[in-house]
Structure formats: C-alpha cells, structure tokens
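S.K.: The annotation substrate binding site is assigned in Swiss-Prot to D152, H195, Q262, R292, H400, D401, R517 on the grounds of a curator's inference. Where Swiss-Prot documents H195 to Q as a mutagenesis experiment, the accompanying text is: 98% reduction of activity. For D294 to E or N, Swiss-Prot lists a mutagenesis experiment annotated as follows: Complete loss of activity. Among the features that Swiss-Prot reports, active site, nucleophile is placed at D294. Among the sequence features in Swiss-Prot, the mutagenesis site E308 to Q is noted as follows: No effect. Looking at Swiss-Prot, you'll find the mutagenesis E336 to Q noted as follows: Complete loss of activity. Taken from Swiss-Prot, the feature active site, proton donor applies to E336. The mutagenesis experiment E352 to Q is recorded by Swiss-Prot, whose note states: 30% reduction of activity. Per Swiss-Prot, mutagenesis H400 to N is noted as: 97% reduction of activity. Mutagenesis annotation in Swiss-Prot: D401 to E, described as Almost complete loss of activity; the structure shown retains the original residue.
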Amino acid sequence: MLTPTQQVGLILQYLKTRILDIYTPEQRAGIEKSEDWRQFSRRMDTHFPKLMNELDSVYGNNEALLPMLEMLLAQAWQSYSQRNSSLKDIDIARENNPDWILSNKQVGGVCYVDLFAGDLKGLKDKIPYFQELGLTYLHLMPLFKCPEGKSDGGYAVSSYRDVNPALGTIGDLREVIAALHEAGISAVVDFIFNHTSNEHEWAQRCAAGDPLFDNFYYIFPDRRMPDQYDRTLREIFPDQHPGGFSQLEDGRWVWTTFNSFQWDLNYSNPWVFRAMAGEMLFLANLGVDILRMDAVAFIWKQMGTSCENLPQAHALIRAFNAVMRIAAPAVFFKSEAIVHPDQVVQYIGQDECQIGYNPLQMALLWNTLATREVNLLHQALTYRHNLPEHTAWVNYVRSHDDIGWTFADEDAAYLGISGYDHRQFLNRFFVNRFDGSFARGVPFQYNPSTGDCRVSGTAAALVGLAQDDPHAVDRIKLLYSIALSTGGLPLIYLGDEVGTLNDDDWSQDSNKSDDSRWAHRPRYNEALYAQRNDPSTAAGQIYQGLRHMIAVRQSNPRFDGGRLVTFNTNNKHIIGYIRNNALLAFGNFSEYPQTVTAHTLQAMPFKAHDLIGGKTVSLNQDLTLQPYQVMWLEIA
C-alpha cells in the first residue's frame, strides 16, 4: 500500500511525463536539459504536493480532478516557458527574498487609471510624479473590458485578456508595466475571480447551454434553490437587489452576490478553477507583481451557510497560490476580505495571500478621530496586528470602497462599548448627522432591516477640509503617519496626498447615482497637484507632510518588517507603539495638547531624536504633543 506522499509523487511524475508527451523526442531531450525545465521541475517538486492536497480537499470525489490537473500543469509549463527572461530573474530574486514586500522602502499608491490619468499612455506620463512621491508599488484600477454603463466601477469583467478600449490595449498595459519596473515600481492589478460580468464569453455560453461551459455559473430554473440559499446569505448591496440572486429575461435565476450584472462563478466545477488559473497566468506574464484577490470570502457556496469564509475558499486560494509558485513565483497575492477580524487574518499566509488589506486598522483610525479615544485602536494593535513570518498588512486610510465598521463586537464589549450602538454613532458622525461633526461623508447602502450602513467620502472630506477646519490638514497627516509606521506596506489612495474633496456631481450621472462610492472617486484635480509645493495651501501642507514622512520611512531601517509592540501612554487620546525595539511612535488624536508623563516614559532613554520634527526631545520629563501631532522617536 502506497503512502499518500508516495501517491502524490507518482501522480507528479506521471504529470511531468504528460506535459512533455506533446513534443518530439528531440524536442523533449532539449527541454529536459534546459534551465527553464530545471526551474519548473524544481518548483513542481516543491509545490505540487500542496496544489494536489488543496484541490483534493475540494474536488477529491470528482472524476474530472486528474484530467483537469493534467491540463492545468501543461498550461502552467507553457506559461512559464513563454515568460520573459527579466520576469524569470525576478522570480528567482523573490524566491530568495520573500520579505521584499516588508522593506521600509516599500510605499504604495492606488488610483483609477481613467480618473487619474485618462488612459494608460497618460498614466505612463505620470511615472515621474510617482517617483517624486516615493512610490514603489502602484495598484491600477480597473483595467479590463467591462459592460458600458453600470459595471461596478469596472469590477464586472467581460474579458481578463482585453483592456477597456477607453484605456488602451494590452500592449499599452505591457508597456506601462515595463516602464513602472524600470522606475522601480511594482505593478498591482485586480484579479476579480469570484465573478465575471454577464457579458463575459463564459457567461454568454453558459446561459446558452454550451456544454463546454455547463455549470460555470449558478443558474437555476426557478426560485426553489435560491430561496433556500437566501435564508442564510448576507445582503451585500441591498439597494441594488434583495438577496443573492437576479432573474434573467428567460425567467431563470443566477447567483449575483454583488450586482445583477456580476455573475458568481461556480467553483464546485473544477474546470472553472482551471479556466481562472489560465487568466491568472496570463496576467502574471504581462509583468504584474501583485494580484489583488477580490472578494476572497465569497468564492465557495454551500447550502445552509453564509457562503462566506468557508474552508474550501481558503483551499482554492492556496491552490491558486501553488500554481503561481510553480509558474510565476515573483507574483504575490493581496487579499481583500472585509469581514470579521478573526476571518480577515485567516486569508494571510505565505501559502495563501502574502499580504492583505488591513480593514480593521483603517476603520479604527476613523473611529479614533471621531471619539478622540485610542482604546479600540490600541487594543487592535496589541492583539490583532502581528502576522505570520513573511507576510504583511497593507495599511491604508481610504480606498475606492466604502468604510465599513469592521471591528468585532466582542472586542468592543470588552471595553464596555456596544458594537451596534457605536456603529450607529460612527455612521451619524461621518455623514454630518451628529452635533460637532467635522466630517462630510455620504451614506452608502443603508439597510433598513438591519440598520447597517457604510460611509463614502474622500479622506479630505471626512477630516473637515471642505469647511476649512483648522485641524483638517493635521488629521490627514496623523492618519497617514499610522499607515506609514505600524509595519507592513502603506498604501496611499492617490488624491489624498493633495487633499482632494468629494465629487459632488456623482449623483447627476445615471450610471453612478445609485452608488455613493463615486463621491470619493473624483477626477485628477490639476489645480490641487499644481499647489503641492506651495506651503501656503492645504494641498501643499498635506503633500509636503506626507512626502517628508515617506522619505523618513524609506531612509530608516527602523521601519522594516511588520511587527510592533504597543506602548501604553496612559493618556486616552495618544496612541503609542514601538517598532523593532528602536522607534517609539506617538500620535495625538485630540484637538487639544496632550501629555505623556515622565513617569510613563521612565524606562525610555533620557533623550530621543524626533524623526518628523527633526529635534531632540527629553524623555525624563513630561512630553507634550500638540493637537494631532505625530512623533517618531529614535530610542535605539
């Protein structure tokens, strides 16, 4: 009787043979001696057992598993053999240095290509600006062909191999990525793998009954099955449609977690996995460095569950990861999981998503601004921040999406806070329905049956810049100081660095009027960017402040890595934490001066250099921070 390890080894050898069977004996002999085959075979030896185990856990009883694997690995070999030499060099470099993403040099930016630059050629022209800001990572949103009109901001993909014609061509994208690499900037794109648009060829052929695409999506003849699923599903966009299904013109029902034009893929069909792996490898060979794995929580469906965060979803992502380790190991995954904090962290791991959005820290930064109290933020940094080795948070202040209050009710309850009541307060505060609020946000997806609501708005609008609040500029700098210094990869939603306000015209566009997130998706404001070096303007003060902090971070190895230790300031308005036993960070979330007492600082050295202020401060006496002031103190 063979052991499981021996069985996997035999399958691996069989599949290697099958990959080469399509070649003539002479071709095969040459391939087997090639460096490409040596590297590919080595990576198969290392990562195929993981791939096999993950797929077996999902599809073990499906007779299509082995033939699917055979086609998948043949596809992976073709992809690797066609990968250009510079990308293969990056593959090896990142295999040898998996912590490249944790360097203090890393600073990210994210933008809509059309809104920021018009098209891909316009974006290429802005590379000198990205270098000026200090970016080493650029997330380009959204790039691919999508339906005209409503498309969830481009996240309803009609083809993963065609750029939206308004932006350019695949050739243009390849040129932009090469130019970014030349400038020392990694390219990040979205991998929207939970769903496609209803106009995707697969969707059209599945709906038409093409046997090659049978069961690529969840299509039901009537409401019997959808009604059973809906009993346990969470409504994501209740304004768009109740439940998780939409009716087709012929009366059938299709699974649409998000919008009626976004059809969920059916991963219980192993050929869907193989098809999406092919799209993933195509993107890798364009030169993409990081794939933002969209909507990771939703990819597996199971009756009687919420169909979120199921074990099979994790297994499938790990299987995609294993394919990438074999055929394009330079490419990392970034998780997008806006779920309970316990579940967010489960997607992050060297074998799953090496980096992941940090929605808890983002939400708690805004919470701390509203309450002026650091208790929830301090708790999260203490117990929920540190990640496994070789992984990192993507720390952000704003994004293209709404703000959801994703802290755990049990965490809030431990501090004597009602999670439900506190979320109601935060929603009222940030949409200016609370006395004394400085924010000018917009409600998003209010659900009257649950009371749930999220918030739209740019950082500048949410900190009070629209009404010239005297503390608005310092609030933005404070928030970004946390993102830049807590450990991991900081991400700037481009426009924030010059204080871009909401687009108040979003509701006048019929393709956007039912989605308030367009409020914080304004076009590039040329006038604001022209002011970025003028310290008499808010744009200049924000830009120069952020640029200074970025330069400090990138020049100082104390910001390397991702781990921290919280420091109790004994002041409810001041957050404190230590990085690498060498840097003590403080941030005052109050509009009044606040003090850390000498007694609290007694274990610290007598003096420390403030990297932001450029001054030496005494730590053997009370330390006062001005309203919204940040200090990064060298203590070793």
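Cβ from N, Cα, C; glycine included.
Mind mapping these onto the model and telling me what they sit next to?
M.R.: Over all protein chains present, the Cβ of H195 (mutagenesis position) has 27 other Cβ atoms lying within 10 Å. For the recorded site, H195 (mutagenesis position), the DSSP three-state label reads strand.
In sequence order, Y155, D190, F191, I192, F193, N194, E336 constitute the residues six or more apart from D294 (mutagenesis position) in its chain with CB-CB distances below 8 Å.
Long-range C-beta contacts of E308 (mutagenesis position), restricted to its own chain and to partners at least six residues apart, with a cutoff below 8 Å, comprise R234, A297, F298, V339, Q343.
Within 10 Å of the C-beta of E336 (mutagenesis position) there are 22 other C-beta atoms, taking all protein chains into account.
Under DSSP, E336 (mutagenesis position) is assigned to coil, being neither helix nor strand in the three-state scheme.
The Cβ of E352 (mutagenesis position) has 23 neighbouring Cβ atoms from other residues within 10 Å, across all protein chains displayed.
Within the same chain, the residues at least 6 positions away from H400 (mutagenesis position) whose Cβ sits under 8 Å from its Cβ are V110, Y112, M141, G153, Y493, R517, H520, R521, listed in sequence order.
Within the same chain, residues at least six positions away from D401 (mutagenesis position) with a Cβ under 8 Å of its Cβ are I338, R517.
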S.K.: So if I draw a 10 Å sphere around the Cβ of D152 (substrate binding site), how many other Cβ atoms end up inside it?
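M.R.: So the Cβ neighbour count for D152 (substrate binding site) comes to 21.
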S.K.: Do any of D152, Q262, R292, E352 (recorded positions) have a CA within 10 A of H195 (mutagenesis position), and if so which?
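M.R.: So the list is Q262.
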S.K.: Rounded to an integer, what is the Cα-Cα distance in Å between Q262 (substrate binding site) and E352 (mutagenesis position)?
M.R.: 25
S.K.: Would you pick out, from the binding-site residues R292, R517, the residue whose Cβ has the largest number of other Cβ atoms within 10 Å?
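M.R.: Result for the most crowded candidate: R292.
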S.K.: For E352 (mutagenesis position) and R292 (substrate binding site), determine the Cα separation and express it in whole Å.
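M.R.: R292 (substrate binding site) has its Cα 12 Å from the Cα of E352 (mutagenesis position).
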S.K.: Grab the substrate binding residues from the record (D152, H195, Q262, R292, H400, D401, R517) and give me their largest CA-CA distance in Å.
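M.R.: Per the listed residues, the maximum Cα distance equals 20 Å.
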